[in-house]
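**Q** One structure, pasted below without further comment.
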Amino acid sequence: MIPPLNRYVPALSKNELVKTVTNRDIQFTSFNGKDYPLCFLDEKTPLLFQWFERNPARFGKNDIPIINTEKNPYLNNIIKAATIEKERLIGIFVDGDFFPGQKDAFSKLEYDYENIKVIYRNDIDFSMYDKKLSEIYMENISKQESMPEEKRDCHLLQLLKKELSDIQEGNDSLIKSYLLDKGHGWFDFYRNMAMLKAGQLFLEADKVGCYDLSTNSGCIYLDADMIITEKLGGIYIPDGIAVHVERIDGRASMENGIIAVDRNNHPALLAGLEIMHTKFDADPYSDGVCNGIRKHFNYSLNEDYNSFCDFIEFKHDNIIMNTSQFTQSSWARHVQ
């Protein structure tokens with residue numbers, strides 16, 4: 001018997017670019033005439049939150065360094081998720097120059113809620129996703145220099161050469177460059193890295209209670225302003241990936257506030273990483289996620305973007321989405 005689709009059901013567009021069909025024991029969805037399997041995330045697929053803190057000193061030295069105010073109860077949202085989803089592992093992916101007492105507070109949080117696992121960025125090996133900055137700049141310089149002089153962007157060429165010469169010894173690394181950012185890029189880049197690891201992230205962190213996960217298990221990332229109201233249950237996602245979609249004035253936009261994958265090294269995120277390895281000015285959000293997904297599904301600008309967003313959207317009735325937009329604190333940016 002084919003299980004019913006969960007609350008995630010790709011919507012039908014007016015021009016029928018998107019449709020859902022079933023075939024024997026496999027369910028399919030399609031975009032623009034091509035079928036993709038609906039991959040199943042079971043009720044034990046781990047959830048992952050993230051908190052990268054620029055300034056741990058703004059918190060008490062013995063407090064959990066995650067914002068938890070009346071307007072922005074991010075820590076409470078995570079704890080609520082752990083309480084509702086007791087059968088799931090709940091990861092909190094963290095980075096920052098934390099005080100010893102703050103790390104102790106994280107450990108106490110893990111003790112109080114056995115399914116919460118605090119995963120420190122510097123405990124995870126992301127080197128397999130790295131590339132030398134010098135190689136990225138040299139490849140782009142060579143591309144410019146190979147063009148006929150009349151088509152060459154001389155200003156860009158000089159800029160690339162300057163950026164190449166400014167790389168400091170020991171910092172010739174794409175991954176390290178985002179450790180110096182401490183802004184959106186820091187958050188977004190390492191979120192992508194974590195979701196490339198997916199369930200393997202929990203195994204690599206060597207946390208008690210994580211050993212039942214397979215090295216290829218999936219993961220669901222949620223921003224800390226996403227509020228879980230009831231258990232999520234099993235979820236189907238197209239070709240093993242789905243993301244949050246914002247809609248403003250009828251215009252849809254893919255967002256990285258939710259990223260769900262059914263396995264590690266998902267091809268769409270690897271496609272985004274390839275762009276990060278190729279473009280000298282790549283953005284981890286618009287290129288690493290959005291353009292990687294577009295590339296994976298062969299989306300072109302000739303196709304209906306809103307329909308594509310319907311197709312790739314992570315939908316669920318038991319999540320109140322992006323609540324920080326109501327408190328002027330959302331990190332959301334809109335790209336098409």
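Each residue's number is its place along the chain shown, starting with 1.
Keep in mind that glycine also has a Cβ here, set from the backbone N, Cα and C atoms.
Look at Swiss-Prot and you will find GLN50, TRP51, PHE52, TYR74, ALA224, ASP225, SER324, SER329 tagged as UDP-N-acetyl-alpha-D-glucosamine binding site, backed by a large-scale study or a structure entry. Experimental mutagenesis at this site is recorded by Swiss-Prot as TRP51 to Ala, annotated: Abolished binding to UDP-N-acetyl-alpha-D-glucosamine. In Swiss-Prot, a mutagenesis experiment is listed as ARG152 to Ala, annotated with the note In 3RA; abolished auto-GlcNAcylation and reduced activity toward death domain-containing host target proteins; when associated with A-24 and A-333. Here the residue is the original one, but Swiss-Prot notes a mutagenesis experiment at this spot, PHE187 to Ala: Reduced binding to UDP-N-acetyl-alpha-D-glucosamine. According to Swiss-Prot, the feature Mn(2+) binding site maps to ASP225, ASN322, SER324, an assignment based on experimental evidence. Quoted from Swiss-Prot, the note on mutagenesis experiment HIS244 to Ala is: Abolished protein-arginine N-acetylglucosaminyltransferase activity; when associated with A-255 and 255-A-A-256. Swiss-Prot lists GLU255 with the feature active site, proton acceptor, giving a curator's inference as the kind of evidence. According to Swiss-Prot, the mutagenesis experiment ARG333 to Ala carries the annotation: In 3RA; abolished auto-GlcNAcylation and reduced activity toward death domain-containing host target proteins; when associated with A-24 and A-152.
In terms of burial and nearby residues, how do these features look in this structure?
**A** Here GLN50 (UDP-N-acetyl-alpha-D-glucosamine binding site) comes close to ILE92, PHE93, VAL94, PHE187, TYR190, ARG191, ALA194, TYR221, ASP223, ALA224: these same-chain residues lie at least six apart in sequence, with C-beta atoms under 8 angstroms from its C-beta. Secondary structure at GLN50 (UDP-N-acetyl-alpha-D-glucosamine binding site), taken from DSSP and collapsed to helix, strand or coil, is strand.
The Cβ of TRP51 (mutagenesis position) has PRO65, ILE66, TYR74, ILE92, PHE93, VAL94, ALA224 as same-chain neighbours under 8 Å, each 6 or more residues away in sequence.
Residues within less than 8 Å, Cβ to Cβ, of ARG152 (mutagenesis position) and separated from it by at least 6 positions along the same chain comprise GLN144, GLU145.
A helical conformation is recorded for PHE187 (mutagenesis position) in the three-state DSSP classification.
Other Cβ atoms within 10 Å of the Cβ of ASP225 (UDP-N-acetyl-alpha-D-glucosamine binding site) number 23 in total over all chains.
Cβ neighbours of HIS244 (mutagenesis position) (same chain, under 8 Å, six or more residues apart in sequence): ASP223, MET254, GLU255, ASN256, GLY257, ILE258, ILE259, GLU313, PHE314, MET321, ASN322.
Within 10 Å of the C-beta of GLU255 (active site, proton acceptor) we count 26 further C-beta atoms, all protein chains included.
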**Q** Excluding near sequence neighbours, so keeping only residues 6 or more apart in the same chain, what lies with its CB under 8 A of PHE52 (UDP-N-acetyl-alpha-D-glucosamine binding site)?
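**A** Looking at Cβ-Cβ distances below 8 Å from PHE52 (UDP-N-acetyl-alpha-D-glucosamine binding site), excluding near sequence neighbours, one finds VAL94, ASP95, GLY96, ARG121, TRP186, PHE187, TYR190.
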**Q** Helix, strand or coil at ASP225 (UDP-N-acetyl-alpha-D-glucosamine binding site), per DSSP?
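**A** The residue in question, ASP225 (UDP-N-acetyl-alpha-D-glucosamine binding site), is coil (DSSP, three-state).
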**Q** Neighbour count first, Cβ atoms within 10 Å, every protein chain included; then name which of TYR74, PHE187 tops the list of recorded positions.
**A** PHE187
